[in-house]
Amino acid sequence: MDIDPYKEFGATVELLSFLPSDFFPSVRDLLDTASALYREALESPEHCSPHHTALRQAILCWGELMTLATWVGNNLEDPASRDLVVNYVNTNVGLKIRQLLWFHISCLTFGRETVLEYLVSFGVWIRTPPAYRPPNAPILSTLPETTVVRRRDRGRSPRRRTPSPRRRRSPSPRRRRSQSRESQC
């Protein structure tokens, strides 16, 4: 059975696979982050969100996997076999857990739409030949800001609020102001 754990969240395993394996922090760092930011919600008997539920499940799976790894470490006599199991867990299962934890923590922190937009942006960036792409990859925490800049105000700062001098405003607000001043006098 081929189950995609990201499907109900609008993402796919393939979308996350564009991010290199060294992109994801260690499981320990991700667990510490989840605990620091969401401990109360994760330990609560109440349902908070599907991301909290998925995060709980990933944390529980990692705990069970560590229990199994400890058992294997204590019961496998052959050091070569033990190393094979440990390497497999760290390389394959560890990466999947790191991806899951990162995805759900990021969705809770930045919002699902921002994370999905980031994954698509990074996927486009990484598949673009180096000669034709910007030197730096998109950054998740600044994505909404840079997306607005690229789409609407190419070359301008994102905070610019004053209209350009060529644009003229409708005369009606000025008339209203002048009429109200006259009535106050």
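Glycine is no exception: its Cβ is also placed from the backbone N, Cα and C atoms.
Modelled residues match the original; the substitutions are not represented.
Computed from a predicted structure; not experimentally measured.
Under 8 Å, Cβ to Cβ, and six or more positions away along its own chain, Cys48 (mutagenesis position) finds Ala41. Quoted from Swiss-Prot, the note on the mutagenesis of Cys48 to Ala is: No effect on dimer or capsid formation.
Sequence-distant neighbours of Cys61 (mutagenesis position) (same chain, 6+ apart, CB under 8 A from its CB) are Ile97. Here the residue is the original one, but Swiss-Prot notes a mutagenesis experiment at this spot, Cys61 to Ala: No effect on dimer or capsid formation.
Mutagenesis annotation in Swiss-Prot: Cys107 to Ala, described as No effect on dimer or capsid formation; the structure shown retains the original residue. Secondary structure from DSSP puts Cys107 (mutagenesis position) in a helix.
As a published mutagenesis entry, Ser157 to Ala appears in Swiss-Prot alongside the note: Increases nuclear localization.
Under its mutagenesis annotations, Swiss-Prot gives Ser164 to Ala the following note: Increases nuclear localization.
What Swiss-Prot notes for the published mutagenesis of Ser172 to Ala is this: Increases nuclear localization.
One natural variant catalogued in Swiss-Prot, Ile97 to Leu, is accompanied by this note: Frequent mutation in chronic HBV carriers.
When other Cβ atoms within 10 Å of the Cβ of Cys107 (mutagenesis position) are tallied across all protein chains shown, the result is 22.
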